[in-house]
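Engineer: Here it is: the structure, laid out below.
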Amino acid sequence: MSDNDELQQIAHLRREYTKGGLRRRDLPADPLTLFERWLSQACEAKLADPTAMVVATVDEHGQPYQRIVLLKHYDEKGMVFYTNLGSRKAHQIENNPRVSLLFPWHTLERQVMVIGKAERLSTLEVMKYFHSRPRDSQIGAWVSKQSSRISARGILESKFLELKQKFQQGEVPLPSFWGGFRVSLEQIEFWQGGEHRLHDRFLYQRENDAWKIDRLAP
């Protein structure tokens, strides 16, 4: 098969979206109410990693980057994730805190996009979550200098065993280079797939202490 033939096959991959629609009359005033409902349904549908979200950032040259992390908490203040503070995404957030999040619930023909500003969590918040993690995950946080170049996986595995021995007694301390971010809720868009590509899109945009809701063309 030539590259062109393969490209033509990819171009014809499509399906109809038939899971259901989203109507303005059914929308709650608060987007978190709808987000919680959709997240709960994603969990009930046993989707793999329903809390997985794409985090998009940009560097100082305007180059965008994306990666998948796990949502660990959400409320009216924002959505929370944790990471190595020496990572590429953490450095980019320090330089430009404006980010977007995307929850891709393909099986349910849904996606949710969040736009806001990321801010560092307090040490107390980070410590509380860090010590709730499995012990091996706590040790793993110490091992990797995230986004740095390494010559082989064995380096990580050897370091893990070394630190597991070092921390075998007592509590694993919180690394100074490990933390979290809370992304504020400025805009939240809900997308529901529709037949004939007539998808339903609704944008919640914060205006003072209320939410403005607009339907967007697909």
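Positions of Cβ are set from backbone N, Cα and C atoms, glycine also.
Original residues fill every noted site, and no substitution is shown.
As listed in Swiss-Prot for this protein:
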- Arg14 to Met: Reduces affinity for substrate about 9-fold, but has no effect on catalytic activity (MUTAGEN)
- Arg14 to Glu: Reduces affinity for substrate about 7-fold, but has no effect on catalytic activity (MUTAGEN)
- Arg14, Arg15, Glu16, Tyr17, Lys72, Tyr129, Arg133, Ser137, Arg197, Leu198, His199: substrate binding site (BINDING)
- Tyr17 to Phe: Reduces affinity for substrate 3-fold, but has about 5-fold increase in catalytic activity (MUTAGEN)
- Asp49 to Ala: Reduces affinity for substrate 3-fold and catalytic activity 2-fold (MUTAGEN)
- 67-72, 82-83, 88-89, Gln111, 146-147, Trp191, Arg201: FMN binding site (BINDING)
- Arg197 to Met: Reduces affinity for substrate 300-fold and catalytic activity about 4-fold (MUTAGEN)
- Arg197 to Glu: Reduces affinity for substrate 8000-fold and catalytic activity 16-fold (MUTAGEN)
- His199 to Ala: Reduces affinity for substrate 230-fold, but has no effect on catalytic activity (MUTAGEN)
- His199 to Asn: Reduces catalytic activity about 4-fold, but has no effect on affinity for substrate (MUTAGEN)
Engineer: Go through Arg14, Arg88, Arg133, Arg197, the listed recorded positions, and name the one with the sparsest Cβ surroundings, counting other Cβ atoms within 10 Å.
Structural biologist: Arg14
Engineer: Nearest of the recorded positions to Val69 (FMN binding site) by CA-CA distance, picking from Arg14, Glu16, Tyr17, Asp49, Arg133?
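Structural biologist: So, spelling it out, the nearest of the recorded positions is Asp49.
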Engineer: Going by a 10 angstroms cut-off between Cβ atoms, which of the binding-site residues Val69, Leu71 has the sparsest surroundings?
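Structural biologist: Counting other Cβ atoms within 10 Å of each of the binding-site residues Val69, Leu71 gives the minimum at Val69.
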Engineer: Compare the C-alpha of Arg88 (FMN binding site) with the C-alpha of each of the recorded positions Arg14, Lys72, Arg197, His199, and give the closest one.
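Structural biologist: Closest recorded candidate to Arg88 (FMN binding site) by Cα: Lys72.
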Engineer: Helix, strand or coil at Arg88 (FMN binding site), per DSSP?
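Structural biologist: It is helical.
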Engineer: Rounded to the nearest Å, what's the C-alpha distance separating Lys72 (substrate binding site) and Arg197 (mutagenesis position)? Just drop the number here, would you?
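Structural biologist: About 33 Å separates the two Cα atoms.
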